[in-house]
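Feature annotations, courtesy of Swiss-Prot:
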- Lys24 to Gln: No effect on WDFY3-binding. Impaired WDFY3-binding, but no effect on SQSTM1-binding; when associated with H-25 and H-54 (MUTAGEN)
- Tyr25 to His: No effect on WDFY3-binding. Impaired WDFY3-binding, but no effect on SQSTM1-binding; when associated with Q-24 and H-54 (MUTAGEN)
- Asp54 to His: No effect on WDFY3-binding. Impaired WDFY3-binding, but no effect on SQSTM1-binding; when associated with Q-24 and H-25 (MUTAGEN)
- Arg67 to Ala: No effect on interaction with TECPR2 (MUTAGEN)
- Gly116 to Ala: Impairs localization at the autophagosomal membrane (MUTAGEN)
Amino acid sequence: MKFVYKEEHPFEKRRSEGEKIRKKYPDRVPVIVEKAPKARIGDLDKKKYLVPSDLTVGQFYFLIRKRIHLRAEDALFFFVNNVIPPTSATMGQLYQEHHEEDFFLYIAYSDESVYGL
């Protein structure tokens, strides 16, 4: 997926910012969250999050659900590198495995469980 954040901010600027964040907040993870291209779901009020490393993916789902005002029966799926991450994993584990060279973790969200639909 193409992340708008990457297109709006040059790599060096992102990397510099990501590096500063990691040094200043070593127990937190910088995350960029954007809606998948064809998702029929609400927009987030912001894209950039700084979350505790020990927060689980499941807890992060809850946080994002609240921010886009989803009802309990509405589906929400995350994609990290086109794969749905396990809800039991911590954001720190996800970050260690999937962060990019700019020190950010990128997560796409959708109402569909198949990426790109």
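Using the three backbone atoms N, Cα and C, a Cβ is placed for every residue, glycine included.
Just so you know, the substitutions we noted aren't modelled in this structure.
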Using a 10 angstroms cut-off on Cβ to Cβ distances, just flag whichever of Lys24, Arg67 is the loneliest among these mutagenesis positions. Lys24
Which secondary structure state does DSSP assign to Lys24 (mutagenesis position), in the simple three-class scheme? helix
For Asp54 (mutagenesis position), list the number of other Cβ atoms lying within 10 Å of its Cβ atom. 13
Pairwise CA distance, Tyr25 (mutagenesis position) versus Arg67 (mutagenesis position), rounded so that it is a whole Å: 23
According to DSSP, does Arg67 (mutagenesis position) sit in a helix, a strand, or coil? helix
Measure the Cβ-based neighbour count of Tyr25 (mutagenesis position), defined as the other Cβ atoms within 10 Å of its Cβ. 14
